[in-house]
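**Student:** In case it's useful when we look at the structure, here is the feature table from Swiss-Prot:
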- C421 to S: Loss of activation by hydrogen peroxide; when associated with S-424 (MUTAGEN)
- C424 to S: Loss of activation by hydrogen peroxide; when associated with S-421 (MUTAGEN)
- C434 to S: Loss of activation by hydrogen peroxide; when associated with S-436 (MUTAGEN)
- C436 to S: Loss of activation by hydrogen peroxide; when associated with S-434 (MUTAGEN)
- 631-905: domain 'Protein kinase' (DOMAIN)
- V637, G638, G639, G640, G641, Y642, G643, K644, V645, K659: ATP binding site (BINDING)
- K659 to E: Loss of catalytic activity (MUTAGEN)
- D755: active site, proton acceptor (ACT_SITE)
- D773 to L: Loss of catalytic activity (MUTAGEN)
Amino acid sequence: MSSRTGASLLLILFFFQICSVSALTNGLDASALNALKSEWTTPPDGWEGSDPCGTNWVGITCQNDRVVSISLGNLDLEGKLPADISFLSELRILDLSYNPKLSGPLPPNIGNLGKLRNLILVGCSFSGQIPESIGTLKELIYLSLNLNKFSGTIPPSIGLLSKLYWFDIADNQIEGELPVSNGTSAPGLDMLLQTKHFHFGKNKLSGNIPKELFSSNMSLIHVLFDGNQFTGEIPETLSLVKTLTVLRLDRNKLIGDIPSYLNNLTNLNELYLANNRFTGTLPNLTSLTSLYTLDVSNNTLDFSPIPSWISSLPSLSTLRMEGIQLNGPIPISFFSPPQLQTVILKRNSIVESLDFGTDVSSQLEFVDLQYNEITDYKPSANKVLQVILANNPVCLEAGNGPSYCSAIQHNTSFSTLPTNCSPCEPGMEASPTCRCAYPFMGTLYFRSPSFSGLFNSTNFSILQKAIADFFKKFNYPVDSVGVRNIRENPTDHQLLIDLLVFPLGRESFNQTGMSLVGFAFSNQTYKPPPIFGPYIFKADLYKQFSDVEVSSKSSNKSILIGAVVGVVVLLLLLTIAGIYALRQKKRAERATGQNNPFAKWDTSKSSIDAPQLMGAKAFTFEELKKCTDNFSEANDVGGGGYGKVYRGILPNGQLIAIKRAQQGSLQGGLEFKTEIELLSRVHHKNVVRLLGFCFDRNEQMLVYEYISNGSLKDSLSGKSGIRLDWTRRLKIALGSGKGLAYLHELADPPIIHRDIKSNNILLDENLTAKVADFGLSKLVGDPEKTHVTTQVKGTMGYLDPEYYMTNQLTEKSDVYGFGVVLLELLTGRSPIERGKYVVREVKTKMNKSRSLYDLQELLDTTIIASSGNLKGFEKYVDLALRCVEEEGVNRPSMGEVVKEIENIMQLAGLNPNSDSATSSRTYEDAIKGSGDPYGSESFQYSGNFPASKLEPQ
């Protein structure tokens with residue numbers, strides 16, 4: 001092989017090495033996105049390769065190597081949302097809107113997306129119950145699940161989303177009552193004090209609207225409860241929400257009087273109460289000076305004249321009072337409010353003459369008085385407007401000749417698109433600038449516009465200009481926009497407008513451009529003029545995506561370009577090789593400091609590199625080698641996943657336990673330093689104490705006090721030979737509870753153990769319980785309190801049931817594990833034994849009306865032998881079962897657990913403040929005859945310090 005060929009091959013190999021180590025996407029993120037790609041029948045075009053951040057996958061936004069945004073609206077995606085989505089732990093935005101072929105339930109572990117701010121699934125076909133785990137998305141601001149097929153009830157846990165701004169579940173099949181908190185543990189929607197939007201319309205929600213739902217502390221501006229099955233009266237507490245601007249309670253089964261306390265909502269712009277079962281008379285609402293729209297149609301109100309106070313509403317634009325048994329003549333000043341545009345009074349008993357007089361609003365366009373008793377009509381001399389008097393006596397006498405005797409005919413021909421452009425090819429549309437293109441199209445649904453007339457084209461021209469100006473201001477790839485086909489839904493009076501958005505500089509959008517435009521609407525980034533009110537945008541399927549624009553007109557040009565690119569790549573590789581060599585040199589220099597943070601530590605001097613220890617000593621390798629007789633087999637007393645545990649004797653005669661990390665468990669130097677600093681701060685008589693460490697000769701060792709009587713598991717199983725009567729079990733429960741409460745509440749920073757079990761509770765020579773195996777893994781972000789959690793992900797039988805949904809372990813997870821330990825102390829059984837789960841066995845067997853709750857056959861024989869002195873037994877069982885409640889919010893804190901055990905001990909005639917349990921004459925025999933207390937299952941170290949966020953396995 002020639003030297004030139006060899007050099008070329010080396011260069012190629014080097015290039016592939018660079019590529020292999022320089023992927024720009026975090027491994028778990030890449031795996032999650034590839035799972036999406038595999039799950040979807042029609043993944044987005046351009047999702048090629050295995051490095052989404054590096055190859056710029058459509059709709060994917062990254063920061064560094066982490067995926068922070070997925071925006072894939074209106075891409076005709078088909079399939080389900082796989083559980084792998086939960087691995088995108090840095091994701092802030094998930095927008096899959098307007099993909100109607102996306103179906104199935106949302107994965108329960110969607111709650112693992114702890115940094116998610118925007119969850120936008122509008123216009124898909126997702127179904128099933130909204131996952132309870134959504135309540136764990138503490139950063140969530142925007143939750144849009146409308147226009148899907150969700151069923152079931154609203155999860156109460158959504159009340160925990162303290163930052164939620166937008167909550168939209170409209171147009172689904174959600175049923176049941178609105179959840180409110182119970183004031184103690186159960187959350188509810190009344191806790192959403194920062195939320196501005198409750199959009200719950202067009203579902204199957206039922207029951208009374210809870211009075212507890214509303215308070216003066218809320219920030220709501222839109223409450224849209226229309227099209228449900230709510231019953232009862234409007235709660236008075238609603239009037240406390242002074243920020244409300246839109247209230248839609250129409251199309252329900254509400255009863256009682258329309259309350260006068262609605263006058264307190266002085267910022268209200270739109271009030272919809274139509275199609276309910278209200279009775280009584282319409283109250284005076286003259287305090288609502290900002291009211292644009294009032295709709296009280298189709299209620300069984302008492303016969304009454306047209307209220308004169310209507311003319312005192314200065315902002316009123318649309319008035320609907322259809323079918324509410326109005327009678328008598330129309331007051332002469334009725335049409336005088338200066339902003340009044342539309343009046344609908346049909347299906348009443350209004351009599352005499354329709355006379356607009358001279359004091360009529362200059363804005364008035366449309367008056368509908370069909371099906372009344374009008375006998376005469378005097379048109380306004382100075383105003384052209386549309387009046388409908390069909391099915392009134394005046395029309396029966398005049399016949400069908402006058403135009404006002406014809407039923408309404410809506411004009412939907414208005415369009416801002418030009419009609420004088422040259423014809424376009426089939427499928428294309430002419431833009432306002434007469435360019436033929438494939439526009440991105442859809443329908444704007446305005447849920448409560450403050451006008452109802454379809455005749456004033458000025459409003460729609462304003463809308464068209466506002467949308468175009470928005471896209472121009474923020475540099476969207478948009479040439480122009482147009483609106484057309486304006487119509488009103490007669491059922492709910494929503495205003496529907498077709499929108500066309502034309503691409504800039506090309507015939508069609510690419511997927512990125514179209515997603516940007518769609519996101520502006522799905523995320524409500526675009527805000528329409530206020531008169532249009534809240535809206536949703538339902539996009540049409542867009543398939544005319546432009547391909548990547550590559551010039552291929554000349555093969556010679558292609559060859560030339562290829563040659564130039566080849567030379568550039570070669571030079572680039574040579575440059576990279578040089579840079580790589582320099583960086584490797586510097587990296588090697590840095591590695592010394594990172595891998596050995598104690599390298600510059602002079603024990604005789606003060607140094608910033610010295611670990612800040614509290615009572616822990618730095619041992620040399622030679623010191624520990626000597627005290628373990630060269631780590632002899634005789635001193636090998638067990639171990640776990642971290643490595644082996646050796647017994648040693650210090651020169652002063654003190655017994656120590658040395659945990660020696662095996663190669664696969666070694667941490668980074670800085671991580672090890674951080675860990676020993678934190679472990680050295682833990683000082684409590686019920687927690688195994690760190691005496692020191694060794695970071696020498698590429699070894700990492702932790703030195704602990706030696707606990708002679710092994711684990712609680714050994715004693716319960718009979719392995720240790722120690723007899724545990726009821727008194728001793730209570731003292732062990734109290735001691736281990738105090739140790740765990742210390743870790744939660746007094747350690748600095750607080751520590752979440754994450755693997756509480758009987759193997760990790762050790763007993764000293766006095767049977768004092770000591771919590772072990774709380775090796776640290778990472779700080780958990782909490783603005784109020786910083787916790788440290790352990791690497792261990794828990795043990796079957798002790799594992800918090802909520803973990804399976806959230807993949808998160810908390811202080812309440814430790815409480816659950818401790819509750820299982822309490823039941824172990826009671827039964828002497830392992831958590832799972834012969835396929836039976838001790839928690840379920842106790843719950844099933846228990847009968848509170850009988851002695852000892854009828855649990856005798858489950859109790860440990862040692863307890864049965866002392867059954868005559870089981871004072872506090874029932875309270876102990878109650879406490880254990882509270883600790884193993886399915887939901888963490890229903891479990892006590894460890895501080896509360898300790899207080900209850902102290903009370904139980906007092907009931908048993910014991911002093912909860914005594915320092916130790918009773919001694920045992922079997923201690924020496926146990927130590928000699930049962931093997932070492934640090935057996936293979938005991939005291940398993942969990943101290944691997946992950947460099948990045950801990951992910952579920």
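Indices start at 1 and increase along the chain as displayed.
Heads up, the Cβ atoms here are built off N, Cα and C, so glycines get one too.
If you look for the noted substitutions, you won't find them, since the model keeps the original residues.
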**Student:** Which residues does C434 (mutagenesis position) neighbour through Cβ under 8 Å, counting only same-chain ones at least six apart?
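**Tutor:** Non-local contacts for C434 (mutagenesis position): P418, C421, S422.
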**Student:** How big is the Cα-to-Cα gap, in Å, between V645 (ATP binding site) and K659 (mutagenesis position)?
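**Tutor:** With distance taken Cα to Cα, K659 (mutagenesis position) is 4 Å from V645 (ATP binding site).
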**Student:** How big is the Cα-to-Cα gap, in Å, between C424 (mutagenesis position) and C436 (mutagenesis position)?
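**Tutor:** C424 (mutagenesis position) to C436 (mutagenesis position), Cα-Cα distance: 6 Å.
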**Student:** How many other Cβ atoms sit within 10 Å of the Cβ of D755 (active site, proton acceptor)?
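**Tutor:** Here the count is 25.
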**Student:** Fewest other CB within 10 angstroms, which one of the recorded positions C436, V637?
**Tutor:** C436
**Student:** Would you mind pulling the DSSP three-state label for G643 (ATP binding site)?
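**Tutor:** Once the DSSP labels are grouped into three classes, G643 (ATP binding site) ends up as strand.
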**Student:** Which recorded positions from the set V637, G639, G643, D755 come within 10 angstroms of D773 (mutagenesis position), judged by C-alpha positions?
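**Tutor:** Checking Cα-Cα distances against D773 (mutagenesis position), the recorded positions within 10 Å turn out to be D755.
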**Student:** Could you state the whole-number distance in Å separating the C-alpha atoms of C436 (mutagenesis position) and G643 (ATP binding site)?
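**Tutor:** C436 (mutagenesis position) to G643 (ATP binding site), Cα-Cα distance: 71 Å.
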**Student:** Could you pull the average pLDDT for the domain 'Protein kinase' (631-905)?
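**Tutor:** Across the domain 'Protein kinase' (631-905), the average pLDDT comes out at 83.
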